[in-house]
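Okay, structure first, notes after.
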Amino acid sequence: MARHPWGMERYERVRLTNPDKVLYPATGTTKAEVFDYYLSIAQVMVPHIAGRPVTRKRWPNGVAEEAFFEKQLASSAPSWLERGSITHKSGTTTYPIINTREGLAWVAQQASLEVHVPQWRFEDGDQGPATRIVFDLDPGEGVTMTQLCEIAHEVRALMTDLDLETYPLTSGSKGLHLYVPLAEPISSRGASVLARRVAQQLEQAMPKLVTATMTKSLRAGKVFLDWSQNNAAKTTIAPYSLRGRDHPTVAAPRTWDEIADPELRHLRFDEVLDRLDEYGDLLAPLDADAPIADKLTTYRSMRDASKTPEPVPKEIPKTGNNDKFVIQEHHARRLHYDLRLERDGVLVSFAVPKNLPETTAENRLAVHTEDHPIEYLAFHGSIPKGEYGAGDMVIWDSGSYETEKFRVPEELDNPDDSHGEIIVTLHGEKVDGRYALIQTKGKNWLAHRMKDQKNARPEDFAPMLATEGSVAKYKAKQWAFEGKWDGYRVIIDADHGQLQIRSRTGREVTGEYPQFKALAADLAEHHVVLDGEAVALDESGVPSFGQMQNRARSTRVEFWAFDILWLDGRSLLRAKYSDRRKILEALADGGGLIVPDQLPGDGPEAMEHVRKKRFEGVVAKKWDSTYQPGRRSSSWIKDKIWNTQEVVIGGWRQGEGGRSSGIGALVLGIPGPEGLQFVGRVGTGFTEKELSKLKDMLKPLHTDESPFNAPLPKVDARGVTFVRPELVGEVRYSERTSDGRLRQPSWRGLRPDKTPDEVVWE
């Protein structure tokens, strides 16, 4: 049987006490057996109680003693339990909401044998509509199980006439329960009215066997078809709940074939568990729209978004690139470090008391904790006293990682499990190396620094990327300042006279730059890998993106190097930027390699300098930063004079006047979580040659379907020819409007060095 997502929750925060206490004397059933039953049945039970206020009926001393109902959640209840409040005439009652296996474990620990819920769920903290109808078939004195089943089939027939499905249960007490899922939720009052009419209709059709009246004196020899439990204020024993009877019976889902069996009887908890492998959840369609637990369910249950600055997203996490990590210094009750690795839309998290080991000679404890949201990659702040994890948290390091092995058992904290293993190579500013996390037992893992594998091959290097920001507050003591050159980013691998040039995406582009052949001779005594920019210069010697787009043979194109990644068999990725810069300048001294001068002064002076020189902007680099291939790092900050944005072409409009035979404007978008977002049109900045070239390139990409995630505004949709979103360009613009459009965009050119999936808002 496939496991339901609810079954993946952990329960290490619930400690079972008095496991040997006998709760069912007639069978000797202990509290430990009850606890194990609820843990085992949670995968199918939780969807039918999720989102609903839970009333518990407790037998702390067993079913031979008195029981009591408990609605109000005690102040001592754990903070991670989800809550919901209902205001009654007598006041407000706060109920537990059991959305997880762990929550059901808490119910069992309290000896709450019976779980009762209404037929509605909370919605945004308030009482929502009924999602299902329930009929309780309560037998009067002398009524047999066969007669109950006869009435159940009659109810089913009436529901079928209404195009509604009906699901039967033996209640575990005396009667039967029938559940009817509602395709469209209705008010509890509406559900009660419908159920009452069905009951009254059967009472009229079968007056000797059915009554819809609550008066007990009228029930002898009849089945009371109880419709009243659909009232918003009433509850019903939950499917799969134990019953507080002499024997540990269960409100057990049954098949309709069983309801026709004259030998039908109530089932014990062990029998219900045995049936799971054969039948699965017979009620699965009943609550198919239940709020599905995801990997952040436990995380959310431990935090109140109104009380903590931590991110508490409501959305189900979406899978990302599985390549980011963060280490946070957490000044909680005890100082420790939290390692978080992006995986399948969440951050798999470990508390590491002494941080990751620095050498291969030592191992350190790492305690697995609940998955955290992706937003936690950037979280820092103070968690208030009284909240989970209270204390100050700062980002100690962050970066990217590569995976060799990532095995985290589904039952992460099973005390008998020791099969988890993670091997990753971390690329951060402080941590850079190969690490293993090995599960020793349950939630305890071991963190080990491994020997690094052979250095990455030069042909595998990807460019390090800068983060958008302002350099105004940066000082020259900590930061170096370079010009941001208006060209194409390239990686050059010069190996003793052999030259290879790759674009930012790794595409081989050696043939596109015949002007760089001389570098092979200039660097013939070395094997060197350089990072830099291919630039086309205008008449005044300033890099021009327009010239780069439309370069002719006579266009002056140069390679401007600004970093060195490899030299004669040695990787320089871990060297400080200051040391790499010295090596680069020494390599260029007296040769043909161009290394542009750094900019003078602090951040403001550097920006003023590039304004006067008409450069694109400034890139600030920390003197002590390492080179982090393929990662957008906060160690490099780019600050542009002009607003520029990479865009994806999603269509074009016919021109007018002199452009009537070609393109008048391009229709632009930026990829996002929901698809390609329309950001406007651009109709200026083109040369006639560019427009002709664009038309030829877009013609084979024609499509009848819009590539955008929403219909275009009417004024923009008129006369549009849609194309497949495969070409990337760049525009300059004045500002971004509140609805996500680019104001006054001007075309700068195509970006053949970029792919659509690389385009994001800058």
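Note that Cβ sites are derived from N, Cα and C of the backbone, with glycine treated the same way.
Listed features, source Swiss-Prot:
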ACT_SITE  LYS484  active site, N6-AMP-lysine intermediate
BINDING   LYS57, HIS116, 136-138, 171-177, GLN229, THR235, ARG243  substrate binding site
BINDING   HIS330, HIS336, ASP338  Mn(2+) 3 binding site
BINDING   ASP486, GLU616  Mn(2+) 4 binding site
MUTAGEN   ASP136 to Ala  Loss of templated and non-templated DNA synthesis, but not ligase activity
MUTAGEN   ASP138 to Ala  Loss of templated and non-templated DNA synthesis, but not ligase activity
MUTAGEN   GLU310 to Ala  No effect on efficiency or fidelity on NHEJ of blunt, 5'-overhangs or 3'-overhangs
MUTAGEN   HIS336 to Ala  No effect on efficiency or fidelity on NHEJ of blunt, 5'-overhangs or 3'-overhangs
MUTAGEN   LYS484 to Ala  2.7 and 3.7-fold decrease in efficiency of NHEJ on blunt and 5'-overhangs respectively. Considerably decreases NHEJ fidelity on both DSBs. No viral infection
MUTAGEN   GLU533 to Ala  3-fold and 9-fold decrease in efficiency of NHEJ on blunt and 5'-overhangs respectively, with very decreased fidelity on both DSBs. No viral infection
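Swiss-Prot feature annotations superimposed on the structure.
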residue: LYS57; record: substrate binding site; CB count, 10 Å: 20
residue: ASP136; record: mutagenesis position; CB count, 10 Å: 21
residue: LYS174; record: substrate binding site; CB count, 10 Å: 17
residue: GLN229; record: substrate binding site; CB count, 10 Å: 20
residue: HIS336; record: mutagenesis position; CB count, 10 Å: 19
residue: ASP338; record: Mn(2+) 3 binding site; CB count, 10 Å: 24
residue: LYS484; record: mutagenesis position; CB count, 10 Å: 18
residue: ASP486; record: Mn(2+) 4 binding site; CB count, 10 Å: 25
residue: GLU533; record: mutagenesis position; CB count, 10 Å: 20
residue: GLU616; record: Mn(2+) 4 binding site; CB count, 10 Å: 20
Residue pair ASP136 (mutagenesis position), GLY172 (substrate binding site) - Cα distance, angstrom, rounded: 12
Spatially closest candidate among GLY172, LEU176, LYS484, the listed recorded positions, to GLU616 (Mn(2+) 4 binding site) (Cα to Cα): LYS484
Neighbouring recorded positions, C-alpha within 10 angstroms of LYS174 (substrate binding site) - of ASP138, GLU310, HIS330, ASP338, LYS484, GLU533: ASP138
Collapsed DSSP category at GLN229 (substrate binding site): helix
Other same-chain residues whose Cβ falls within 8 Å of the Cβ centroid of HIS330, HIS336, ASP338, the recorded Mn(2+) 3 site, in sequence order: GLN328, GLU329, ALA332, LEU335, TYR337, ALA351, VAL352, MET393
Closest of HIS330, ASP338, LYS484 to LEU176 (substrate binding site), Cα positions, recorded positions only: ASP338
Proximal but sequence-remote residues of the same chain as HIS330 (Mn(2+) 3 binding site) (Cβ under 8 Å, at least 6 apart): HIS336, TYR337, ASP338, ALA351, GLY389, GLY391, ASP392, MET393
Pairwise CA distance, LYS57 (substrate binding site) versus LYS484 (mutagenesis position), rounded so that it is a whole Å: 69
From GLY172, GLN229, ARG243, ASP486: binding-site residues whose CA lies within 10 A of GLU533 (mutagenesis position): ASP486
Spatial neighbours, same chain, of GLY172 (substrate binding site) - Cβ under 8 Å, 6+ residues apart: ILE237, SER241, LEU242, ARG243, ARG245, THR249, VAL250, ALA251, ALA252, HIS266, LEU267
For LYS484 (mutagenesis position): DSSP state (helix, strand, coil): strand
In the chain carrying ASP138 (mutagenesis position), residues 6 or more apart in sequence that have Cβ under 8 angstroms from it: LYS174, GLY175, ARG219, VAL223, PHE224, ASP226
Local Cβ density at ARG243 (substrate binding site) - other Cβ atoms counted within 10 Å: 22
GLU310 (mutagenesis position) versus recorded positions GLN229, LYS484, ASP486 - nearest by Cα: LYS484
Candidate with sparsest Cβ neighbourhood (10 Å radius) among LEU176, GLU310, the listed recorded positions: GLU310
Per DSSP, three-state class assigned to ARG243 (substrate binding site): coil
